[in-house]
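Copied over from Swiss-Prot:
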type	residues	note
MUTAGEN	LYS32 to Arg	Loss of SUMO modification, increases transactivation activity, increases macrophage differentiation and inhibits myeloid progenitor growth; when associated with R-297
DOMAIN	238-301	domain 'bZIP'
MUTAGEN	ASN248 to Ala	Reduces ability to activate insulin and glucagon gene expression
MUTAGEN	ASN248 to Ser	Loss of transcriptional activity
MUTAGEN	LYS297 to Arg	Loss of SUMO modification, increases transactivation activity, increases macrophage differentiation and inhibits myeloid progenitor growth; when associated with R-32
Amino acid sequence: MAAELSMGQELPTSPLAMEYVNDFDLLKFDVKKEPLGRAERPGRPCTRLQPAGSVSSTPLSTPCSSVPSSPSFSPTEPKTHLEDLYWMASNYQQMNPEALNLTPEDAVEALIGSHPVPQPLQSFDGFRSAHHHHHHHHPHPHHGYPGAGVTHDDLGQHAHPHHHHHHQASPPPSSAASPAQQLPTSHPGPGPHATAAATAAGGNGSVEDRFSDDQLVSMSVRELNRHLRGFTKDEVIRLKQKRRTLKNRGYAQSCRYKRVQQKHHLENEKTQLIQQVEQLKQEVSRLARERDAYKVKCEKLANSGFREAGSTSDSPSSPEFFL
């Protein structure tokens, strides 16, 4: 259809022909490259030539009697509106005149690019949804198109492939709409990372209560890091700070306990030493008394021995006296 619209300067004004033209979708057909020297098909009432590199978007769709004869091909022929038409079709895949609220004449003028579109184009999703709605409520009016000089065989040859492609291509809007309908139900459902984050957030109030103080103090850093997987950074920092505080507190308590134990030990040793000093003092006093007693006794013995020696020398009974 794009080739006939681009090469023909005049279009049929019949309402049935316009409705038949408008019902075609540009991208429902296979896109293929046609060679420069394409031979004409024998046995067809109408023949056409296309420029080299042109894109065939649709089979012959308009009646042969209502389309003027195609001009002869020349290499110096300026580019037609076919590229613009293909560009418009590729960007707005399903351009429907009813979706734009256009008349058939405006739709044809917009397709061939001779006049600007009266209304601003809507978004792609608007075209898609409107086209999907249109095909649900207006199913294939061109299949029963009876006339305008086209035989039933020619119409069947073009309508049936279009019918086949139309049924194959119509599910994508519904399939594309189904993920969009499933998005509100799929997004609230948490993914794996969101589940881990939700689990960590759910245990936010009991993160510090998950491990006892003894477990935090006795647990190694590697084991603690393995248990803290899945928690947020703030929770890990808070729990490690608590562990550090408990460790410092335990270290302080241990040092205080050691100091107290050492103090008790020193006090016990001091008491024992004091007792030993008292015992030694008592021993010294006892020895001093014994010394004094021995001294007095020694003095007494010395005095008594001197007297005995003096009395024996003065006695006349001694042998020296007689000599």
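Placement of Cβ uses the backbone N, Cα and C atoms for every residue, glycine included.
This is the original sequence, none of the listed changes applied.
These numbers come from a predicted model, not from an experiment.
A straight line from the CA of ASN248 (mutagenesis position) to the CA of LYS297 (mutagenesis position) spans 72 Å. In terms of DSSP helix, strand and coil, the domain 'bZIP' (238-301) has 64 helix, 0 strand, 0 coil.
All chains included, 10 other C-beta atoms sit within 10 angstroms of the C-beta of LYS297 (mutagenesis position). If you take every residue in the domain 'bZIP' (238-301) and average the pLDDT, you get 92. For ASN248 (mutagenesis position), the Cβ neighbour count at a 10 Å cut-off comes to 10, with all displayed protein chains included.
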